[in-house]
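S.K.: Quick one: the structure is below, questions incoming.
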Amino acid sequence: MSSGNAKIGHPAPNFKATAVMPDGQFKDISLSDYKGKYVVFFFYPLDFTFVCPTEIIAFSDRAEEFKKLNCQVIGASVDSHFCHLAWVNTPKKQGGLGPMNIPLVSDPKRTIAQDYGVLKADEGISFRGLFIIDDKGILRQITVNDLPVGRSVDETLRLVQAFQFTDKHGEVCPAGWKPGSDTIKPDVQKSKEYFSKQK
């Protein structure tokens, strides 16, 4: 895995690349196009594979939930935009994606995967990296899975909600926090209010 330039608490590496958009058209997009929104940017190894469509379809099917949080989901792989489009145009029952609600970025030169530190150089493909970038373009969360295991849309949604909550309220979120759960005031005395309720 490459070391990359993606570091928590720092600006996420910008990119400009061709994507297949939800309307089926090709469009050059940049990360900077989404400034003012949260972004979930995830990499997957290859089009026309096995775990990848389950993840991409799961994120696409729930794109509206992310949109309600002012969050854009973007997928990326090293395949060409033509390959992405062919996969989108292949029916789900034949291993395709079907219509998408999220852009799929093409990274054939592997520069974006390299920048984000998810390039599996010996195979020229990406590990399953997922990056949460806040509305100021700052990288807040990184997860990287090895190739055989897919990611959880529920957990990604929870993390976006948690980061947005801490941004807005200045309180911190304990393990497993979900909207409506108790949070912790980051102060030695005030935090006791949370801990005093624990069993």
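A Cβ is built for glycine as well, from the same backbone N, Cα and C atoms used for every other residue.
None of the noted substitutions appears here; every position holds its original residue.
The active site, cysteine sulfenic acid (-SOH) intermediate annotation in Swiss-Prot covers C52. Residues or ranges marked as domain 'Thioredoxin' by Swiss-Prot on the basis of sequence analysis: 6-165. According to Swiss-Prot, the experimentally introduced change T90 to A is described as follows: Abolishes phosphorylation by CDK1; 30% reduction in enzymatic activity. Quoted from Swiss-Prot for the published mutagenesis T90 to D: 87% reduction in enzymatic activity. Under mutagenesis, Swiss-Prot gives K197 to Q or R with this note: Reduces acetylation.
Mind mapping these onto the model and telling me what they sit next to?
M.R.: Other Cβ atoms within 10 Å of the Cβ of C52 (active site, cysteine sulfenic acid (-SOH) intermediate), summed over all protein chains shown, number 21.
Long-range Cβ neighbours of T90 (mutagenesis position) (same chain, at least 6 residues apart, Cβ-Cβ under 8 Å): F48, G96, L97, G98.
T90 (mutagenesis position) falls outside any helix or strand according to DSSP and counts as coil.
When secondary structure is read from DSSP and collapsed to three states, K197 (mutagenesis position) falls in the coil class.
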S.K.: Just jot down the residues in the same chain as K197 (mutagenesis position), at least 6 apart in sequence, with C-beta under 8 A of its C-beta; none if empty.
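M.R.: Once residues fewer than 6 apart are set aside, K197 (mutagenesis position) is near D182.
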